[in-house]
Structures are given as C-alpha cells and as structure tokens.
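Please read the structure below before turning to the comments.
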Amino acid sequence: MVVALSFPEADPAMSPPSAPELHQDEAQVVEELAANGKHSLSWESPQGPGCGLQNTGNSCYLNAALQCLTHTPPLADYMLSQEHSQTCCSPEGCKMCAMEAHVTQSLLHTHSGDVMKPSQNLTSAFHKRKQEDAHEFLMFTLETMHESCLQVHRQSEPTSEDSSPIHDIFGGWWRSQIKCHHCQGTSYSYDPFLDIPLDISSVQSVKQALQDTEKAEELCGENSYYCGRCRQKKPASKTLKLYSAPKVLMLVLKRFSGSMGKKLDRKVSYPEFLDLKPYLSQPTGGPLPYALYAVLVHEGATCHSGHYFCCVKAGHGKWYKMDDTKVTSCDVTSVLNENAYVLFYVQQNDLKKGSINMPEGRIHEVLDAKYQLKKSGEKKHNKSPCTEDAGEPCENREKRSSKETSLGEGKVLQEQDHQKAGQKQENTKLTPQEQNHEKGGQNLRNTEGELDRLSGAIVVYQPICTAN
C-alpha cells in the first residue's frame, strides 16, 4: 500500500500564464496533426527543450525541479496525451491538470527564447517567496499529483487500489529481509518508494553508494529485532534489496543535514548509463539499463541559500542547461562533471517509446491559451473505471509454506491481518524507513521498533523447520 500525504490546497482562483504564439509554419503542422487525429512524440524525434521559466522571487529551486519533471519522458508522454484532464471532475486546483497545462505549454512552444511563468496552481501551496529545498518541492509536487489522480480513481471506482500514473512512473518497492540470529527465522517486508536517498558521506561514486544500501545491518542491543517467532527481541541482521525497479529512477544525494540544511559539498561521480540488475532481490534475464536524462544541481552553502539549476536531455538527444529563463546547450561531459544533488534516470525501454494517441480536435484545444481559463470553470463528467487485480485469497499465516510469498499475496495477507486485528494504519507508529523524507533524505538502513508491524509495509514470514 502506498501512503500518500495531505497538503494544503492551492488557490483555485489563480490562472495559469498565457502561452506563446505559434508561428505560421508551426500552425500548419498542427493543422496536419489535427487532421490525422494523432500527435506523435518520441524522444527519438527532433523535439527541442522546453521553455525557460521566469524567476518570480527566490523560485530557482522550483524552476529547476519543474524542468526535470517536464523532461521526464514517460511523464511528458502521459501529460501530452491529456488523459487525466479528460476524466478530471475537479480541474480547479487540481495539480495534475496544472502540470498537464505546464508541460503542454512548455514542450509544444519551443522556439528559441520562449519563456513562461510557472502556474501558481502548481507552486502557491509550497512557494512562500523564499529559497526552499528543490528535493522537498519535487516530493511535494509528486505526492499532490498522486493525490489528484486518486480523487479521479476513487470517484470512478471507489474500490480501486491507491495506484496512479505517478507511482506507475516513479514508484518502486524495497524488499527488507530480517533474519533472527536465535531461531534463524526470516521475515520480509515490502516498502514503496518514489526516490532513493543515497548516503555520500564516505563514497566517491553513486555505484558505491548503491552498494552500501545492500550492506547488512546488525540489529542488536537496544536496536534488537522483535522476532514474531521467538516473541521477544533478539539480535538479527537486516538487508535491503530492490524488489521492483521504477520506470524513472530518482537518486537523491544526501548533501544536506540538520535543521539548518548544512551542505556536504563533495564530488561524487555518476554514470551516464546505469544497470540496476545487480541491486535486484531476484535478478533475472539480461541487464536492466537506465539512461541519465536530468541532473538537478545546487550551488551554495545550504539548501536555503545559493542557486539551483538543472541539465536536461531533450527529445532530440541534446543536452541543455536550464537556468531560470536561460536555456543554453551543453555537452554530456560537462553534465557528468556537475556537483549533482538529484539524478534522474529512465529505463531505456521507456526512453524509446513511440507515439501518443490524441483525440481529433484536441490539438487546437491544448494549444489555445483560453483553454487553460476555460478548464477552471468547466467540470467534466465522463469517467473511466480504474480497477486492479488484487489476486486470489491466500491461506492464513499459520499455513504458509516456506516458499517466498508473492507481493500480491502479501498484500492480501496484510489486509486480512489488519481486518482481524481491527487496526487502522493511521494509528500505527511509522518507522523512519516509512516516514516522509526530511531535508537531505533519510537513511534507509536505519531501523527502529518492531519491523514485523510496519504500517504501509507488507510483511511476509518464512518459517523454518525445527528439530524436536
């Protein structure tokens, strides 16, 4: 189960900025696309970078974050398809609709020098005209977009699971294995994530930091593990592995710490291409390749000062530095030498996606600046059901075999256990592994409390045979 946070709503009265005008030749292309009823977008096509963004006052952090999201291939594909706005019944203040308008304006108006102002529907609930942490804004934006999707899904199908395009694109699962040193019993818990914070305090590369997340952590003394089999705290070892890899991988280099956001300013190398297969709990088949497409950079002593910008890879394969209104070309060598804060990788299969179907007549609508204002007073009532297969019921925990339980079965088991116990997840204390990221990320290897009883985690026990 994915735990989504609640955030203050943006002011629905705020209207998004007007779009730049189309040139005559571009308008002709739009006419042809509308006639065909299909708008093609491929990251292999000569698609240039998005517009520069105005700095409205200490807003470089959100500009850099928005540029990284705008140039995320699977997210851009989904936004340009206009799928969400066609089923959204409450476009006023909807973060998905606001992001959809932002991405559409930015990517469909890419003449040199084009500049747009980020919609206040996207920024007003977070931005208070002072410098903030770009990573925090990223997570805030993704969670509010996720919640907007859930509202549409709940209205169309109240029994659907808490899944959304945001978690389909950015979401993955950790598998935590804990082995009791006393009875040798093993338990597994599965935790969702949208990004992976990396401890860089003692590493020189991102690969080393990823390897460190897999190192076994010894749970002993006051931090001993409560073993459900032994029914008391016992020494144990804990290891983390990726159970399910996301389409888009966000790696957060933990540069900031403490309430003042003091920065760890050290050079950490990162590759243009990354294979995640070695970090999977059940690696099968060939490599799992990822390609770097965006790098978010911070210059300064703390997260509350200095300057943010980013480098992004456009659809035609060229790199650009996006620094507020300035959009300048750069090469991959300079990109790999940046002092990165957040790295964005996309599975190469998703990088080479084909075209997007767009209904006939939608091209003019999304390019019309009045469309943005019209949406705020318009409610659409067509709904498309969103259902998920929850899987077949499983046997009770006492009858489980020693064979590892699947993730789908684990979800059902957890729901049955919660129903029997009458528990509510919001009343269960969360461990640091499940709590939202604080500044600079969290240490995923830090463990407190009884991990068998994690809220939001799916716990699967693997009993062992004992001699009489």
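The backbone N, Cα and C atoms fix where each Cβ goes, and this holds for glycine too.
Don't expect the noted substitutions in this model, because it carries the original residues.
Taken verbatim from Swiss-Prot:
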type     : residues     : note
DOMAIN   : 51-348       : domain 'USP'
MUTAGEN  : Cys60 to Ser : Loss of deubiquitinating activity
ACT_SITE : Cys60        : active site, nucleophile
ACT_SITE : His307       : active site, proton acceptor
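In this structure, of the recorded positions Cys60, His307, the smallest number of CB atoms within 10 A of the CB marks His307. Within the model, the domain 'USP' (51-348) carries an average pLDDT of 89.
Put simply, His307 (active site, proton acceptor) is 7 Å from Cys60 (mutagenesis position) when counted between their Cα atoms.
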